[in-house]
Amino acid sequence: MAVSESQLKKMVSKYKYRDLTVRETVNVITLYKDLKPVLDSYVFNDGSSRELMNLTGTIPVPYRGNTYNIPICLWLLDTYPYNPPICFVKPTSSMTIKTGKHVDANGKIYLPYLHEWKHPQSDLLGLIQVMIVVFGDEPPVFSRPISASYPPYQATGPPNTSYMPGMPGGISPYPSGYPPNPSGYPGCPYPPGGPYPATTSSQYPSQPPVTTVGPSRDGTISEDTIRASLISAVSDKLRWRMKEEMDRAQAELNALKRTEEDLKKGHQKLEEMVTRLDQEVAEVDKNIELLKKKDEELSSALEKMENQSENNDIDEVIIPTAPLYKQILNLYAEENAIEDTIFYLGEALRRGVIDLDVFLKHVRLLSRKQFQLRALMQKARKTAGLSDLY
């Protein structure tokens with residue numbers, strides 16, 4: 001039964017980026033029907049636990065012309081997608097984890113895609129596609145061999161010395177204190193049946209056969225054989241644990257190097273900003289000093305002019321730079337004086353101070369003179385290269 005979007009939102013209701021998580025989950029379960037969202041308790045390495053959603057099921061992986069259903073479990077942290085998911089291979093009872101550079105003995109998956117995870121360039125669909133490619137080159141699980149009893153010893157034939165998949169029959173690759181399937185991570189339920197056929201070697205890639213020490217003449221396994229097998233299993237486990245820690249340390253070192261580079265770049269940018277600010281402060285101080293100096297000069301000039309204002313002729317305050325400009329100024333002043341005179345004559349006529357004949361006589365004379373002044377001023381402005389005023 002497909003999980004609805006409302007059910008997904010309820011599962012990730014405590015997630016910081018709920019909508020992004022739901023959108024990516026819907027895209028994944030739409031494309032990979034065998035992956036199902038499950039809400040479960042995840043136990044961290046420090047012993048703390050948290051309710052998280054995981055995608056558990058199988059993904060199709062092509063290997064040597066056949067397609068195998070590889071069981072995985074993807075735990076989504078509550079800060080997803082800004083933190084990568086925690087990924088595991090989850091073998092069934094008929095499978096065994098094949099440790100390698102991408103999968104440790106606990107089934108945890110290590111990929112460069114996870115170490116370099118960066119939203120929005122990284123997402124669940126891209127992660128699953130990378131897993132399919134990587135697992136197609138190096139399968140993370142192989143089918144567990146069928147246990148076979150040893151035949152009775154015959155004096156005329158050699159003992160049976162070849163077994164699959166590389167361990168003496170009936171001997172676990174772990175000491176008695178370890179379970180066959182380590183459980184350092186939370187369990188994820190898987191659908192039974194079809195996707196994982198029983199134990200035939202054609203359903204999952206098998207490891208090549210190796211030669212081991214055979215049973216003793218009485219049909220039992222000697223203590224030396226058991227001891228050697230246990231030592232080999234423990235050595236392999238320690239070797240892969242050490243490689244896991246080294247890879248993790250290398251990943252942290254690479255992350256620290258990138259952080260150091262970012263800090264150096266940031267430090268350089270800050271130094272450039274400080275230098276630029278110092279230059280701007282120096283320029284502002286220089287402009288302030290210049291403004292103070294000009295203000296003092298203006299204050300001194302104003303004080304000097306105020307002291308001399310009683311002896312100054314108002315007509316001599318404005319002195320044009322050329323005689324032509326002085327002529328234009330005088331013509332303009334005289335023309336405006338005539339304009340004011342005509343205005344006040346009109347006011348006198350309106351109030352009855354003068355009669356109409358006197359008004360018309362003076363207005364006629366003033367208008368004629370005003371016309372002559374305007375014509376002369378237009379000619380002077382044209383000679384001076386100025387625009388027309390009327």
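The backbone N, Cα and C atoms fix where each Cβ goes, glycine too.
The domain 'UEV' feature in Swiss-Prot is assigned to 2-145; the stated evidence is sequence analysis. As a whole-number mean, the pLDDT of the domain 'UEV' (2-145) in this prediction is 90.
Sequence annotations record features per position, and here Swiss-Prot assigns domain 'SB' to 322-390 based on sequence analysis.
Secondary structure from DSSP puts V43 (mutagenesis position) in a beta strand. One mutagenesis experiment named in Swiss-Prot is V43 to A, and its note says Reduces interaction with ubiquitin; inhibits down-regulation of EGFR.
As a published mutagenesis entry, N45 to A appears in Swiss-Prot alongside the note: Reduces interaction with ubiquitin. No effect on MGRN1-binding. Of all Cβ atoms in the protein chains displayed, 7 besides its own lie within 10 Å of the Cβ of N45 (mutagenesis position).
Under its mutagenesis annotations, Swiss-Prot gives D46 to A the following note: Reduces interaction with ubiquitin.
Among the mutagenesis experiments that Swiss-Prot reports, Y63 to A is described with the note: Reduces interaction with HIV-1 p6; impairs HIV-1 budding. The Cβ of Y63 (mutagenesis position) has 15 other Cβ atoms within 10 Å, all protein chains considered.
DSSP gives F88 (mutagenesis position) a strand state. For F88 (mutagenesis position), the Cβ neighbour count at a 10 Å cut-off comes to 25, with all displayed protein chains included. Experimental mutagenesis at this site is recorded by Swiss-Prot as F88 to A, annotated: Reduces interaction with ubiquitin; no effect on in interaction with HIV-1 p6.
Quoted from Swiss-Prot, the note attached to the mutagenesis of V89 to A states: No change in interaction with p6; no effect on HIV-1 budding. Packing around V89 (mutagenesis position) is summarised by its Cβ count: 23 other Cβ atoms lie within 10 angstroms of its Cβ, all protein chains included.
Among the mutagenesis entries in Swiss-Prot is M95 to A, noted as: Reduces interaction with VPS37B and HIV-1 p6; abolishes interaction with PDCD6IP; impairs HIV-1 budding; inhibits down-regulation of EGFR. Abolishes MGRN1-binding. Loss of interaction with ARRDC1. When Cβ atoms from all protein chains are considered, those within 10 Å of M95 (mutagenesis position) total 21, not counting its own.
For the recorded site, V141 (mutagenesis position), the DSSP three-state label reads strand. For the mutagenesis of V141 to A, Swiss-Prot gives this note: Reduces interaction with HIV-1 p6. The structure shown keeps the original residue.
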The domain 'SB' (322-390), counted residue by residue under DSSP: helix, strand, coil: 58 helix, 0 strand, 11 coil
Cα distance (Å, whole number) from D46 (mutagenesis position) to Y63 (mutagenesis position): 37
Mutagenesis positions compared (V43, V141) - highest count of Cβ atoms within 10 Å: V141
C-alpha spacing of V141 (mutagenesis position) relative to F88 (mutagenesis position), in angstrom: 12
